[in-house]
Every structure is written in structure tokens, then in C-alpha cells.
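Asks: What follows is a structure written as C-alpha cells; I'll ask about it next.
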Amino acid sequence: MQDVQGPRPGSPGDAEDRRELGLHRGEVNFGGSGKKRGKFVRVPSGVAPSVLFDLLLAEWHLPAPNLVVSLVGEEQPFAMKSWLRDVLRKGLVKAAQSTGAWILTSALRVGLARHVGQAVRDHSLASTSTKVRVVAVGMASLGRVLHRRILEEAQEDFPVHYPEDDGGSQGPLCSLDSNLSHFILVEPGPPGKGDGLTELRLRLEKHISEQRAGYGGTGSIEIPVLCLLVNGDPNTLERISRAVEQAAPWLILVGSGGIADVLAALVNQPHLLVPKVAEKQFKEKFPSKHFSWEDIVRWTKLLQNITSHQHLLTVYDFEQEGSEELDTVILKALVKACKSHSQEPQDYLDELKLAVAWDRVDIAKSEIFNGDVEWKSCDLEEVMVDALVSNKPEFVRLFVDNGADVADFLTYGRLQELYRSVSRKSLLFDLLQRKQEEARLTLAGLGTQQAREPPAGPPAFSLHEVSRVLKDFLQDACRGFYQDGRPGDRRRAEKGPAKRPTGQKWLLDLNQKSENPWRDLFLWAVLQNRHEMATYFWAMGQEGVAAALAACKILKEMSHLETEAEAARATREAKYERLALDLFSECYSNSEARAFALLVRRNRCWSKTTCLHLATEADAKAFFAHDGVQAFLTRIWWGDMAAGTPILRLLGAFLCPALVYTNLITFSEEAPLRTGLEDLQDLDSLDTEKSPLYGLQSRVEELVEAPRAQGDRGPRAVFLLTRWRKFWGAPVTVFLGNVVMYFAFLFLFTYVLLVDFRPPPQGPSGPEVTLYFWVFTLVLEEIRQGFFTDEDTHLVKKFTLYVGDNWNKCDMVAIFLFIVGVTCRMLPSAFEAGRTVLAMDFMVFTLRLIHIFAIHKQLGPKIIVVERMMKDVFFFLFFLSVWLVAYGVTTQALLHPHDGRLEWIFRRVLYRPYLQIFGQIPLDEIDEARVNCSTHPLLLEDSPSCPSLYANWLVILLLVTFLLVTNVLLMNLLIAMFSYTFQVVQGNADMFWKFQRYNLIVEYHERPALAPPFILLSHLSLTLRRVFKKEAEHKREHLERDLPDPLDQKVVTWETVQKENFLSKMEKRRRDSEGEVLRKTAHRVDFIAKYLGGLREQEKRIKCLESQINYCSVLVSSVADVLAQGGGPRSSQHCGEGSQLVAADHRGGLDGWEQPGAGQPPSDT
């Protein structure tokens, strides 16, 4: 058994080797306007089939076949029915195209092969793809080829001209079919050796059936060879008999006439196959021909041999059962031929591989997975790989439903092979290749000799490159993926990025089973843009909300790298976001508390990343706009205070903290403190939690420390401390404090800048020093936000994330300008420059106030509108500047051609046209009657020069045109752009506002309770806690928490159950859709048609039984007549002869018909 992966360049060798083998290759140009060209080879009848097969692959570069259809039939002109013509022209060519098949047919333009050639021609003319073509190889005996001498005298390097005759044949000679492109011409063999063409074709079919090929170059499927019988004369029986002895399956088209109809009538009743019955069939199918009794007897023997291999024969009637396509019929014929009576799964693998290669999951369900065989996971591993590589999600689902265990199937080695099988034209292949090249150059820089030269052959990607690609897309959400699976290393991976030893590979055992097989397959499918398969893996895996959001993030990043497919990826990204949103809706409707916990729990499969973090990275605005997420954010925003508390009450408590201990502000009911062991154990259930917003660990600590606090300070001290923390720790209070203090900061800045800004040495004054200190506390807070937020992140990445926020950039600019302004202000020589810089800095600090509007439902979306309009203005200014410069330079050249002063040139070229847009038109320069200037040299130095009046009319015309374009056209264009931007944002105003609201709540949730300048106390507290290694207050626990293992598993199981409910509802909606109802109706109609076809088959069997009964009654009547004609010895003799006759007929024996004197058949009775 050999693997066929494609052309093998070493077989056969050069032209001299081919001549030694008797091969003479050449090219032929057919006449006519089409200028068709074909390749041919003249071979001896005894050539080895392996040499011929290698010639087709290596020399002619034909793609390795997944199926070979050998067309056998009538080689003389005959009347073809319309349905049979459609089967050949549409069904056969379509089946060959869809399955990657070769068609072996006659090379002569006559009979059945003529129609096949026309079908191939029509397909080549209609097809727009050069990659998908139908391979039709014509074989013929050289002795039957018209213009044979032209082909015999052809040289290999010089194409010969072959005349194309309209008739196609002259007596027994026929011309080559110009619709084919490859010809095998068999030279006549020695006399008495029979038909060399038939012998060679049989040996070639046998050799091809012993080769292996497969989709994707897997080389795991035996190449099936199917013989298709259409019409045919009785001499075809010898060909069929020898083929079935080689276990070649046959598909017989009923109604095509000739020997095909004879076989169709006799294949189901081999016990009645006697010469008399065969003769009757031959006379019916060939009424114009006369056959000798010796031929009848010989053909009857062949028919008996053929019908004894019924498992290789498939009879199909397209006139009555025409609802199925020919490729389906072919696959069923192959399944029937290779089907064994054994119940071992190994005996069904080849037919299962064929079904996978041809994507016929319906046949796999009905013929293979019908309950007769018990499949094990190990039996389906090979076909599972084929289905994954060739993107057959329905087969993957079928295998999983019938015993395939993905946990046992997916090892890291097999996952690595899946990534190595990605298409070379995909974006993933380019990314992996780029990462591999970066690693090679890194190792080369370290002096590794083997890494200096690029590896030969196709790139062998490893999971190391995959993990680096995923890290670019998912950042911290894939930390530790595909690294050493030892527990210690896994814990280190969760805490921080793993550091690989210099010059070493990842220590990952490729034989180890994947810890999260569904997640790994899901990522593999998403990276390859296989949406249907990825959706199935998502449905089968855990942590569905997090997985869908991770897919959103991946597709968003990939769309930035591949702009051509950005629209398609955006559609799929929205689909995954919809999956996450719908699944969370299902969870939220079932349990609000568990849904909140789902948002903040650290997902085990995604490197301890929360759903909120993934949604932020994926910019999933629709997810944040969900009512459940907003309800959770509302609880976080108000903390333990009652939601909806009036702002005036909050402001009163902020200005007078003693009011916190009154009933001015309502706090949540405080549950009685429980410190028993049973109470602590109750925390394992989410349903027993009073509020799911705070971390379980903090609640346990409160319960443990409660008796100590009561013992030390008493209940009143506990009440005062708890109320104080609840008020000042709420994000709404932090936000209010920052807003109030920021207004105070701006008021102080205004006072200093306008009233108390003294030059040195009198200044700076006390209020100005207070302003410096205030800005110093602002700087400390920005440093904390940039470098002291997440301990598990590198400083460079922290700074990158900090700079990525636009408001942080605004803060950096404001602080930088303030430092520059203060530095200049301290120098007497640069005092005015310092005032100028500080004045500009005040404007930046004031614009920073816009950020607080994000919490307002009406004003929040307007910030997005302003931001997008600024981008629109940038592109608008490009068009405006083109007209501005063109008009300004032209008018300057016409009005002031001799004025070379640079400041005046700039003023007239740019500044004056810009003012003219707003209506300030200098008539004293344009209107000749209003010109007022002097040409005196002493007055000309500081005053404008007199304009030139030579082309005054042209300047006025240019002014009119300029005002028309800028004031009417461009301004209206800008208004239209602004209107479109406003409509887009306003249409999604609620979604934009809710997303902004989330970012604002998270920001102030993580900020210290005190606002600048008092925030310095909070910074000192954090510093002291770090110095004394005392654990700081983890407000982050409200947005990220680690659940105990039993509780975490309970949440995961609950989410999985909700996902199953969601998928069942989706399936129900799909079943109730109009398209699905129509599909089911069509399926039922097909079922009824098949049922009626079965009734026709039963009717045929009844008629067959009636004919058999009639035949037996005739025999019985003849015996009775013989017995009734005489008595005595003569009667006995006749009786014995009659008995022998009946016995011989029922045995089906042929010896009695070959006795001397029995050359003629008995008369019909």
C-alpha cells in the first residue's frame, strides 16, 4: 500500500528511461477555432500500471484522486435518453468535481464517451476557477484511432496537429475526443493475447485501488475505484466479470439500455439464471440482433459469476429514484461494496473516511452509525483529525455523539499537528510564521548555530508560537497557555508571565492530554475563522460567557491585521458578543446573585481573568449595556448605601461627616453577625449569601474578627467604624469628593492666576504654594494609577496601559505644562512666559472637567459625539486647506506681486482667506474705488503695500468662487458629517453611556476614598502597609474574586446548565422558523417519494414472482402433456426426460445444454 500525496518528481525519469519502458509521450493540437491542446502517451499493452499511474501524477501533474470513476458502456452511436444525458452531463461531472475524482473513459469520440466529453467541455467553459477542474482521462486502442500515423510520428517536444472531424468516425476507426485533455493510447499486443486495452485498464484500476490518498494530504484513505455501467453490449460481460473478481464495485444505471438493463433484471434472482431466461432478456434488450446458443450459454455463465457478487453491484433507477444526486449514489455503492458483516469498527473505517472526505454526513448517519457497531473513542481518532482539518463540523458533532471522547483525543501533540495543518493563505499561518522567525532570530543572536539558518521544508510550528500569538490577542487572559503542565509551573504562570530559559524550548510534554480540550479546540477554530465549528466547541465547553468574549477580542484584533476581511470578522465578532449577551441574559433571568458572581469570578480556563475584564478588552459595549451588568454596576456604585439616594443628602454628609450617623442616608440592612462554624460553612452556597457583591474571603474575615472587635471596642465602636467605611468607601462618595475638590482646585487656580500671581521676589504667595502642593498630590495619584495598580504586570505594560487612556494623556499634558510654567515663573527673565504657560495649562485642567459628565445619561454620549466630530474636523480641514492655500497664493500673486515681506505673505496667504470664510472681506484691497494706500518709501515699511489693479476683475471672480466652495459646499459638507456622527451616536446613546458609566465606576471604585489634596493621607497609609507587609484593603475583591473550589465548581455547573437551556431555546426557535419548516416539508416529500419508490420495487418483485410461477406452470404443463400422450415404456421414457428437463432447469446447470446435438435450444413453450 502506497501513499499518494501528489506528484512525485522521480517517477518516471527522463525521456530515455521512458523509451526503455516503451512510453512515447507527446502533445496534440486539435483543429478548429478553440485551439484545444491535449497530452497523450503511447504505451505497450504490457506496461506496468504503476509506471502509468506515476506518469499521470509526476509528468502530467494531475492532482491525486480521491475517487476514480471508470465509465463502461456502449462504444457505438446510440439514442440516449434525456435523463441519462442529464446524469452524465450534470451528475457525473458534479460528482467528480465535488469529490476530486478522475473519470476514466474511452478516448474516442463515439458512443458514451462522446457525451462525457461534451459534459467535461461544458463544465470547463462554465467554471470560473482554475483550481477546481474535472480530470477526464481517455484510454483507447491505437488501432482504432483515426489518423493514427500522425500520433505515431509525433515527437515529444513538438506538438502535432490533429484534424478534428465533424463525423468523429470512419468505419471502425474513430477520431480522438478533443474535449478531453489527457489520452492513453495502447499499442496492439501480440496476436492471440486478447484485447490489450481491456487488460491494461483492469490492471490500472486494480493498482489505483491499492494506493492511498486523502484530503489535506493525510494519505489515510484508500482510493476507491467505481465502475459505472451505462448501456453496453453483451461483450461487456467479460469485462464486468473480471472486474468483480478483483472486488471492483459497480453502479448499474437502470433504463440506460443494453447489458445494464439485463443485469438489473437478473441481479436479484440468480437462482433462476439459466440460458433460457438469459436468452429471453437478450432478445428483449437487443431485438435487432441474433445471438448463437453458444454465446447465450457463455454469457449465462458470466452472468452467474457476476450476480454471485451481489455486494459489489448497485442497481439504481434515476427515472424512479431521481431525488438523490449521483455523488450520493456513488458513495452508497462504495459503502455497500466495502461493507462487511463483521461488527468490528475497524472494518468500517475506510467507508467512514470516504464519507468524511466527501462531506456526506447523512450517509454516515444512515449507513455507518446506525447502531450496528459499538464505536470506541480510539477508533474515531483518525477520522476526527480528518474532520477537524477539512472543516467538517457536522462530522465532529457526529463522532462526539457516537463515542469520541475529546478529553482522551486531544493531546498537546495532536493540538500542535492541528496548528501545523493551517492553510498557507490564512492570517494565522502568517502570524505563526512571523513568531517562528522572531524566535529563530533571537536564538541566532544568542549564538545558537542551528538557529542561524532557516529550516528547510514547510514551517513546523510549535505550541510556543501559538501561545505567543494568543498573547498578542488576549494579553493576560491566556497567561500560561501551552507551557509546562506541572503544578508548580502552573501556579507561577497564574501569578506572572513565565520566563523561558535562554535558548531553550518550552518544557511541554506533547503526549500529555489537554487540560481544557474544548477551550483549545475553540481557540483553534476561532483563529482559523471557522465560525460553525467554533460555535459547536463553544457550546460543548465551559465558561461560555468568558469564551464568547475572548472570541470577540481575538476577532477584533485580527480584523485590524487583515483589513480586507474586516467586515466579515466584525459580523462574526458581533455574533459572539450576541452569544455572550444572550447566555448572560439566561443566567440573569435564572438567578441574579449567581449572575453577579459570574461577572466577577476569576475564570479558571482563562488565566484567572474575569468576564468584565474580557468584555473591557473586547470593547463589548452591548454586553455592558445589559440590564444585569448595569444592575451590578449600580450596586457597586452605591456600595452599602441605598440606590437612588438624593445628591443633596450625599453632599450634606460629605460637608458634615457627622450626618453619616443619622438617618439622613439609608444604608443596607446589616445582618446579625454569625461566627459559628456552620455559618462559615454556609458560605459555600451562593444562595445563602446576603449580597454577592463582596468577596467571600472578606466576609469570612469580618465574621472571624467580629468577636474581637466587639470585645475590644464594644458594639458602638463597631457601628461607628462600619458606618464610616460604608459611606467613604462607596464609589459614589469618592466621585462626589473628587468633583467637589476639583472645583475647589480650579477656583484656587483661577484666583492665583488672576489675582495673586506675583513676580519674584515677592512671589510666590501662600495660595500659590497651596496650589503647588495640590498639584503635587495630583502627580502622586497619577503615579499610583500608572505603576501601583496591578502587581502581576510589568512596569512597561502598566505604563502602556496608562498612556492608552485619553484622559490620562490629558493629565500628563496638564502636569507637564504646570511644571514648565512653574519653572519659568521662578525665573525673573521668563516670568511672563511662565504666566502664559500656566494660563494655557489652566485651560487644559478645565477641559479635564468634561470627564465628570460621563456619569450623566444625557451628557455622557455627547462626549463621544464631540470626540468623533473632532476626527471629522481633522479630515475636513484637509479639504479646506487645499482651497485655502490655492486661493491665498493666487490672490497674493495677483494683488501684491512685489511685496516680499514674510510676515505679510503669511498674513495674506493663510490668515486673510481664513477670515474671509467668516465674512471679513477686505474691500479696500479688492475694490479699486476704495483702495487707500501710499507708495511713499518711508510709509511702506510698516504699512501694507498698494495692491496691483492689473487683474482686479480676476481677483473678484476668485473671491466669489472661493466663498461659494468654502461657505456653501464645504461648510454644508461639515454639517452633514456632524449630523451623521450625531445620529450614529444618538442611535446608540444608551449603549455608549452605559459603557462610559462602567469605566467611570471602575475608575472611582479603585481610587482612594479621600480626594486631593487629602489623598496624601491615603497614599501614606498604602505606603506604610507595604513597608510593614501588611495586606492592604482589597477593594478589587468587589470586581475580581477567587471562589472556593466547591463553590466555583457549582457556579460553573450552573452556567453550563443555563447554556444548555439557552441552546435548547435557540434550537426551538430555529425549528419554528419558516426556512426550517420548508426544509422539513421538503424532507417529508422526499421521504414519501422514496416510499412510493419502495412500493414500485415491491410491485416489481411481485411481477417477478408471477413470472417465475408462470414459468413453473409452463414446465409442469409440459410434463403433464408428455405423460398424457402415451403409456407404457414410451410414457415412462418421456416422463423421465421431462423430469430431467425440469431438474436441469431448476439447478441452473449448463452441462445438459452443451451435449452433442443440443446446439439448438428447445422451442419456446
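Numbering starts at 1 and runs along the chain as displayed.
Cβ from N, Cα, C; glycine included.
In this structure the noted substitutions are not present, so the sites keep their original residues.
So Swiss-Prot has the following annotated:
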{"type": "BINDING", "residues": "GLU222, CYS338, ASP347, ASP350, GLU351", "note": "Ca(2+) 1 binding site"}
{"type": "BINDING", "residues": "GLU782, GLN785, ASN808, ASP811, GLU1003", "note": "Ca(2+) 2 binding site"}
{"type": "MUTAGEN", "residues": "GLU351 to Ala", "note": "Alters the voltage sensitivity. Renders TRPM5 voltage-sensitive at high Ca(2+) concentration"}
Asks: Using a 10 angstroms cut-off on Cβ to Cβ distances, just flag whichever of GLU222, ASP347, ASP350, GLU351, GLU1003 is the loneliest among these recorded positions.
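Replies: Ranked by other Cβ atoms within 10 Å, the recorded positions GLU222, ASP347, ASP350, GLU351, GLU1003 bottom out at ASP347.
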Asks: Let me check the 10 A CB neighbour count of ASP811 (Ca(2+) 2 binding site). How many other CB atoms are there?
Replies: 22
Asks: What's the CA-CA gap between GLN785 (Ca(2+) 2 binding site) and GLU351 (mutagenesis position) in angstrom, rounded?
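Replies: With distance taken Cα to Cα, GLU351 (mutagenesis position) is 63 Å from GLN785 (Ca(2+) 2 binding site).
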Asks: Using the Cβ center of GLU782, GLN785, ASN808, ASP811, GLU1003 as the Ca(2+) 2 site position, which other residues in that chain lie within 8 Å, going by their Cβ?
Replies: GLU781, GLY786, TYR802, ASP805, TRP807
Asks: Across all protein chains in the structure, which of the binding-site residues GLN785, ASN808 has the highest Cβ count within 10 Å?
Replies: GLN785
Asks: So what sits near GLU782 (Ca(2+) 2 binding site) in its own chain, CB-to-CB under 8 Å and at least six residues off in sequence?
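Replies: Spatial neighbours, sequence-distant, of GLU782 (Ca(2+) 2 binding site): ASN808, ASP811, MET812, ILE815.
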Asks: Which of the three DSSP states, helix, strand or coil, fits GLU222 (Ca(2+) 1 binding site)?
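Replies: Note: GLU222 (Ca(2+) 1 binding site) is in a strand by DSSP.
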Asks: Take the C-alpha atoms of GLU351 (mutagenesis position) and GLU222 (Ca(2+) 1 binding site) and report the distance between them in angstrom, rounded.
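Replies: So the Cα of GLU222 (Ca(2+) 1 binding site) lies 9 Å away from that of GLU351 (mutagenesis position).
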Asks: Sorry to bug you, but what's the C-alpha spacing from GLU1003 (Ca(2+) 2 binding site) to ASP347 (Ca(2+) 1 binding site), rounded to the closest Å?
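Replies: Here the two Cα atoms lie 64 Å apart.
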Asks: Round to a whole number and give the Cα-to-Cα distance in Å for the pair GLU222 (Ca(2+) 1 binding site) and GLU1003 (Ca(2+) 2 binding site).
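Replies: Pair distance, Cα basis, whole Å: 63 Å.
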Asks: In whole Å, how far does the CA atom of GLU1003 (Ca(2+) 2 binding site) lie from that of ASP350 (Ca(2+) 1 binding site)?
Replies: 61
